[in-house]
Amino acid sequence: MPIYQIDGLTPVVPEESFVHPTAVLIGDVILGKGVYVGPNASLRGDFGRIVVKDGANIQDNCVMHGFPEQDTVVGEDGHIGHSAILHGCIIRRNALVGMNAVVMDGAVIGENSIVGASAFVKAKAEMPANYLIVGSPAKAIRELSEQELAWKKQGTHEYQVLVTRCKQTLHQVEPLREIEPGRKRLVFDENLRPKQ
């Protein structure tokens, strides 16, 4: 994986976390334990600190960056969907930012909230806890139901299990030239582990 030091600052990646080999971490990046960073994600701690706390996931093609001396933080069990952009913002514990959403400088997403796909959260916006946040510009439109909170928790758990799966079985290979006879499909047990 491309990990770069800049101005004497080296990214911190605990052994218990997984960073895909195509993700890029630069400078003042601090990952917690059990963090998943997906393919082609870019975490640039070359102006401000990037913090991803325990159990959070940063999915494929996400960008985390900020202005000089400005932290960008994802709280514990945070869930950042594919191609989201976080710039100098704070995502509180157990919040989800949907695919292609943008959260701008100084914005705060309250804990347990869900930012909908393609939402645009303006700079300095403060969004409440336990709310659905959608639109461009984004607005907190209603409280989340227990079912929605459970759905979010389950999705994040799937990525926490994926950390272990990747560390144990992900490796680069040459492709097959044709489908092998009896090709298996991924089928999961109640703990989200593939059945053998």
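Cβ coordinates come from backbone N, Cα and C, glycine included.
Of all Cβ atoms in the protein chains displayed, 20 besides its own lie within 10 Å of the Cβ of Gly75 (variant position). For the natural variant Gly75 to Glu, Swiss-Prot gives this note: In strain: W. The structure shown keeps the original residue.
Among the sequence features in Swiss-Prot, the natural variant Ile179 to Val is noted as follows: In strain: W. Every protein chain considered, the tally of other Cβ atoms within 10 Å of the Cβ of Ile179 (variant position) stands at 7.
Applying an 8 A CB threshold to same-chain residues 6 or more apart, the list for Gly182 (variant position) is empty. Under its natural variant entries, Swiss-Prot includes Gly182 to Asn with the note: In strain: W.
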